[in-house]
Amino acid sequence: MLSSVMAPLWACILVAAGILATDTHHPQDSALYHLSKQLLQKYHKEVRPVYNWTKATTVYLDLFVHAILDVDAENQILKTSVWYQEVWNDEFLSWNSSMFDEIREISLPLSAIWAPDIIINEFVDIERYPDLPYVYVNSSGTIENYKPIQVVSACSLETYAFPFDVQNCSLTFKSILHTVEDVDLAFLRSPEDIQHDKKAFLNDSEWELLSVSSTYSILQSSAGGFAQIQFNVVMRRHPLVYVVSLLIPSIFLMLVDLGSFYLPPNCRARIVFKTSVLVGYTVFRVNMSNQVPRSVGSTPLIGHFFTICMAFLVLSLAKSIVLVKFLHDEQRGGQEQPFLCLRGDTDADRPRVEPRAQRAVVTESSLYGEHLAQPGTLKEVWSQLQSISNYLQTQDQTDQQEAEWLVLLSRFDRLLFQSYLFMLGIYTITLCSLWALWGGV
């Protein structure tokens, strides 16, 4: 009775065990596991992966500029973010895909295989990039290695044409140890495709990517020839923010100074106005000095622009001071007590009666008050009247000379203004020509 009950139970247990055994998979049963084990079991990453040691391993390079992070003109350093790709053939990592469940591509750890020792010659800082520990290997032994790199490289930055400057920085890739007989370099894409490819570039920074030209060359040294590929990153600065914050305010201040020439030469407000413009320009120049890049090699053209504009403002103020000085000296030479250098501002421009004339008027009043009591008073009154008449004639001559002198100074002021305007125009044309020549505008 018991045996009849246990028999079906044992049958169920055996069926369940068979099903579990069928559904359980072990890594040893995976074709991918067998393939990776077979490829790496006897692999030596210290040996260049060729069967014929006289055959060079060709490494194909490609580069995508992702972003321009920083341009340090003072330290001559460029920081860029690039996508870098290496492709080479490893003869020790090929297989027949039909023997491994039609697997045509596999990912392997980069640390377990041979990799070319490619470096960037212009590197000046430790590269920082995400750790991508795997590479793709296909059945023919072709390996693809992708590297997003943040490159901090040395670059000869020319800021003379700032803010319309165009920079050309190079990134040179070469093997640090292997000569061209062992490791050769080549382009993964044609240089024409690399030059005009901007699809990966983030064009929302201060710089615009113009092109990425590339050249192949062999560097000869005492140890032999080394293959190298140089990528020239050509970029142009977006000048709008600097034009608005630096150039336009400076141009406005220069135009305001030109407008001050329409004030009369003998107007006191003219010198005060020009002095205020000069002080305002000096404060503006000090506040904006941090926006101009500093370079040891050369001073940016905009620095010369600020200096010459300030020199023009000083020249304009000095010219007005000289004109007022001429007018002041002329008035001092015309009479004993000088007039003020500016007309119409005080009571000094009204005719003043000398003490002698004042006494004459008083005497005349007193004489008439006494009804001409003394017989000699008529002669004295006549003498005083003649003195007043002579003074008025002298005053008229002085006013006429002053008017003629003002006309002469106005003509001289107009001549100086035209000369000032001519020099300013020549300077503006020269500055724009230099910016266009150096900046490639």
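Each residue, glycine too, has its Cβ placed from N, Cα and C.
Every position carries its original residue.
Annotation of the mutagenesis experiment ASN52 to Ser in Swiss-Prot: Reduced molecular weight. Very little expression in the cell membrane. Every protein chain shown contributes to the tally, and the Cβ of ASN52 (mutagenesis position) ends up with 7 other Cβ atoms within 10 Å.
Among the mutagenesis experiments that Swiss-Prot reports, ASN96 to Ser is described with the note: Reduced molecular weight. Very little expression in the cell membrane. Taking Cβ-Cβ distances under 8 Å and a sequence separation of 6 or more, the neighbours of ASN96 (mutagenesis position) in its chain are SER139. In the three-state DSSP scheme, ASN96 (mutagenesis position) is classed as coil.
If you take the C-beta of ASN138 (mutagenesis position) and look for same-chain residues 6 or more apart in sequence within under 8 angstroms, you find ARG104, GLU105, ILE106. In the three-state DSSP scheme, ASN138 (mutagenesis position) is classed as strand. Annotation of the published mutagenesis ASN138 to Ser in Swiss-Prot: Reduced molecular weight. Very little expression in the cell membrane; the original residue is retained in the structure shown.
Taking Cβ-Cβ distances under 8 Å and a sequence separation of 6 or more, the neighbours of ASN168 (mutagenesis position) in its chain are ASN232, VAL233, VAL234. Recorded in Swiss-Prot as a mutagenesis result, ASN168 to Ser carries the remark: Reduced molecular weight and cell membrane expression.
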